[in-house]
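The structure appears right after this line, and notes come after that.
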Amino acid sequence: MNSNLPAENLTIAVNMTKTLPTAVTHGFNSTNDPPSMSITRLFPALLECFGIVLCGYIAGRANVITSTQAKGLGNFVSRFALPALLFKNMVVLNFSNVDWSFLYSILIAKASVFFIVCVLTLLVASPDSRFSKAGLFPIFATQSNDFALGYPIVEALYQTTYPEYLQYIYLVAPISLMMLNPIGFIFCEIQKWKDTQNASQNKIKIVGLGLLRVLQNPIVFMVFIGIAFNFILDRKVPVYVENFLDGLGNSFSGSALFYLGLTMVGKIKRLKKSAFVVLILLITAKLLVLPLLCREMVELLDKGDSVVNHTSLSNYAFLYGVFPVAPGVAIFATQFNMEVEIITSGMVISTFVSAPIMYVSAWLLTFPTMDPKPLAYAIQNVSFDISIVSLISLIWSLAILLLSKKYKQLPHMLTTNLLIAQSIVCAGMMIWNFVKEKNFVGQILVFVLLYSSLYSTYLWTGLLAISLFLLKKRERVQIPVGIIIISGWGIPALLVGVLLITGKHNGDSIDSAFFYGKEQMITTAVTLFCSILIAGISLMCMNQTAQAGSYEGFDQSQSHKVVEPGNTAFEESPAPVNEPELFTSSIPETSCCSCSMGNGELHCPSIEPIANTSTSEPVIPSFEKNNHCVSRCNSQSCILAQEEEQYLQSGDQQLTRHVLLCLLLIIGLFANLSSCLWWLFNQEPGRLYVELQFFCAVFNFGQGFISFGIFGLDKHLIILPFKRRLEFLWNNKDTAENRDSPVSEEIKMTCQQFIHYHRDLCIRNIVKERRCGAKTSAGTFCGCDLVSWLIEVGLASDRGEAVIYGDRLVQGGVIQHITNEYEFRDEYLFYRFLQKSPEQSPPAINANTLQQERYKEIEHSSPPSHSPKT
């Protein structure tokens with residue numbers, strides 16, 4: 001597309017200008033043409049959609065709704081709410097107003113992306129999983145979240161200008177489901193046939209299974225039924241049926257977005273080395289290649305009479321292509337049990353990456369011309385607004401790192417520096433907005449602050465990636481933390497200083513990105529290239545270590561490795577077991593943990609060594625001998641308590657979160673580098689370049705959103721305490737009724753069942769003797785071990801429900817944390833069973849007394865033996 005926009009008036013990151021008068025700022029159109037969309041409603045729509053998604057994610061992370069419970073909501077959304085919504089809209093759809101050229105343009109664009117991804121996957125994928133990838137990856141790249149996320153945004157943009165565009169959502173969505181997805185399903189069925197070597201399954205049966213999966217989809221089924229009733233009922237739904245359908249359909253949007261947030265919990269984990277490149281390529285195909293192809297196909301094939309409508313349709317096609325991946329793709333991957341990690345992780349990443357792209361795209365599509373002044377002021381306003389919100393997010397994220405004391409450990413120490421640099425960038429942008437154009441000294445000072453911190457954010461991406469690589473090899477390589485920190489702040493300051501000394505100030509430009517002209521552009525490009533190169537090489541080299549096959553995930557239930565395994569209680573057993581056995585087998589057993597409190601002083605009862613047992617048989621602690629261990633351990637003297645503290649401070653390195661942070665930042669660095677090179681080698685960049693400018697502005701001053709999403713919602717510091725506070729306030733309403741009952745009936749029944757039917761088996765399976773003093777040991781177990789055991793025996797269907805079950809055992813006095821400082825967690829924290837006969841024990845002086853009384857009440861109120869229930 002030709003453009004009259006002078007290159008010197010464009011920016012690499014943002015146009016820094018004085019505040020524009022209101023009449024101009026709010027009227028970007030340079031002509032009197034009516035706007036093609038209502039941009040003022042876009043931001044509230046995005047906040048509404050992603051706010052509900054965030055609520056669902058928080059509910060899942062706080063275990064308010066477990067993954068098993070979420071399946072019920074998902075079934076309601078997919079089998080009741082969405083089919084009802086589809087049926088009604090297909091019945092009332094006016095097919096005479098449909099632009100069919102638009103539909104087959106979208107079909108051609110989707111089919112092109114589908115077959116490109118499919119062919120490339122077949123060519124480069126490994127033979128053992130070639131067909132599963134060739135089936136699911138093209139579906140990932142073409143199936144959009146049309147109804148839950150797409151429809152509210154299209155409604156906000158086009159409800160007042162082109163309301164007929166809303167009906168295209170219901171017509172475009174079945175294209176993927178009915179025409180493209182069957183091909184992917186057939187490839188997946190071929191992969192299943194190859195894996196099982198079932199010779200009886202012929203080709204016709206494979207194709208039939210693929211088509212059957214399509215027909216079983218409620219969306220496809222209701223589309224056909226709706227079209228049939230469109231002609232039968234003459235596009236009029238009976239009143240009583242309409243009210244019923246409206247009741248179901250109106251519940252779709254909120255529940256679908258909430259369910260989308262629930263499905264994101266714990267999806268990004270154990271990313272393998274091949275997943276990084278695959279994720280970037282798939283997300284690029286979905287969010288960049290597909291929108292461009294959709295737009296170009298509509299431009300090429302749509303032969304509408306109205307030029308305005310033609311342009312609006314092509315813009316709408318581009319916006320449609322930016323919609324993120326549908327959650328249904330993750331469901332397909334789970335059903336086939338193929339490529340689940342890549343598909344689910346990609347769904348989460350694409351959903352959040354699509355938000356700024358949709359915002360930028362919709363904003364740019366409101367400009368009928370390429371007049372540089374409105375574009376400059378638009379970027380200015382967007383950058384200023386984003387900086388304010390981003391700075392608040394960064395302050396919150398920094399507070400989380402400081403309060404959790406993670407800033408003292410690697411790699412969070414370096415992440416803290418990155419967040420500080422991002423905060424200075426936002427503050428610098430806000431200050432620049434108020435600097436007078438003729439105030440040269442003020443401009444120089446703010447320029448130094450802004451660009452030294454902006455270059456620092458670029459470099460910290462590469463430095464953080466190389467620190468992650470060194471962290472994987474820290475047993476052989478000493479991490480030069482001081483050098484990394486000095487480089488992260490010193491090199492950007494040096495570059496800006498060189499620009500100030502040697503560069504020629506461009507007096508005609510009020511834009512900070514062109515303050516020193518071409519020299520500044522080259523400096524920015526070199527900085528970006530070096531950071532991308534360092535980050536890319538470091539992330540690839542991380543896979544050369546022995547444990548590079550997987551990284552620690554978001555889910556705290558995954559196995560953790562402590563920094564120095566040779567000096568900790570968390571030593572891994574050489575046997576190939578799921579969890580490390582910690583100080584098991586022949587250790588002298590004592591009648592009590594050595595760090596028990598007696599009259600305020602530490603004491604150790606007499607040691608009664610036990611006979612050596614075979615290494616093949618675990619030592620089962622004698623709880624009858626441990627009757628006197630009723631006081632909590634002292635964290636200053638107990639080895640187990642000390643190791644817990646070490647684990648909490650340094651064991652959770654959150655490597656996957658940091659790798660994800662680096663990947664998202666690299667995408668933004670690529671965009672900035674492309675913008676630099678595009679400007680340097682093309683004097684008439686065009687509209688696409690301006691969109692890239694907007695994206696760069698959103699990225700540079702909106703990095704705080706990425707950091708907040710990854711580090712701002714700490715589970716144990718924010719979510720769980722907030723959840724417990726709400727539960728406390730809620731339960732206070734019933735205090736008068738429950739004053740005479742130490743524990744609720746639900747907790748009491750859970751504890752009764754566990755004591756009579758499962759306690760002894762659980763002790764034999766997971767409780768081990770672990771050293772807690774110089775010559776003493778205690779029978780304990782890890783919280784994550786109990787969670788896995790509860791799932792194994794059928795007392796819980798997932799880890800979320802198992803945590804709830806374990807928390808009830810703690811409240812009922814059945815188990816207890818060794819120091820009584822933590823609630824039940826799915827982590828490597830040590831817990832112990834309280835003795836069966838608390839009345840035989842001496843009274844405790846501390847908070848354990850209440851738990852012992854609760855346990856005694858449960859034990860004495862337990863019914864006689866019943867048939868076990870699992």
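For all residues, glycine too, the Cβ spot is worked out from N, Cα and C.
Nothing has been swapped: the model has the original residues at all the noted spots.
The annotation cholesterol binding site is assigned in Swiss-Prot to F43, Y57, G266, K267, I268, R657.
Residues in the domain 'DEP' (757-835) partition by DSSP class (helix H, G, I; strand E, B; coil) as 33 helix, 17 strand, 29 coil. Residues annotated as domain 'DEP' in Swiss-Prot: 757-835.
Quoting Swiss-Prot on the mutagenesis of E48 to Q: Does not affect cholesterol-binding. Proximity of E48 (mutagenesis position) to non-local residues of its own chain (separation of 6 or more, Cβ distance below 8 Å) is seen for P152, given in sequence order.
Under the three-state DSSP scheme, N145 (mutagenesis position) falls in the coil class. Swiss-Prot documents N145 to A as a published mutagenesis change and attaches the note Reduces binding to indole-3-acetic acid.
Recorded in Swiss-Prot as a mutagenesis result, A148 to W carries the remark: Reduces binding to indole-3-acetic acid.
Counting every protein chain shown, the number of other Cβ atoms lying within 10 Å of the Cβ of L177 (mutagenesis position) is 18. Here Swiss-Prot describes L177 to W as a published mutagenesis experiment; the accompanying note says: Reduces binding to indole-3-acetic acid.
W678 (mutagenesis position) falls within a helical segment according to DSSP. Swiss-Prot documents W678 to R as a published mutagenesis change and attaches the note Abolishes the effect of cholestrol depletion in mTORC1 activity; when associated with A-352.
Taking the Cα atom of each, Y57 (cholesterol binding site) and W678 (mutagenesis position) are about 38 angstrom apart. The CA atom of F43 (cholesterol binding site) is located 16 Å away from the CA atom of A148 (mutagenesis position). Comparing C-alpha positions, W678 (mutagenesis position) sits nearest to N145 among the recorded positions N145, A148, G266.
Per-residue pLDDT, averaged over the domain 'DEP' (757-835), rounds to 81.
Per Cα geometry, L177 is the residue among the recorded positions L177, G266, R657 nearest to N145 (mutagenesis position). A simple Cβ count within 10 Å picks out one of the recorded positions N145, G266, R657 as the most packed, and that one is N145. Secondary structure at G266 (cholesterol binding site), taken from DSSP and collapsed to helix, strand or coil, is coil. Put plainly, the binding-site residues F43, Y57 were compared by Cβ crowding within 10 Å, and the winner is Y57. Cβ neighbours within 10 Å of W678 (mutagenesis position), excluding its own Cβ and spanning all shown chains: 18. Distance between Cα atoms for L177 (mutagenesis position) and A148 (mutagenesis position): 16 Å, as a whole number.
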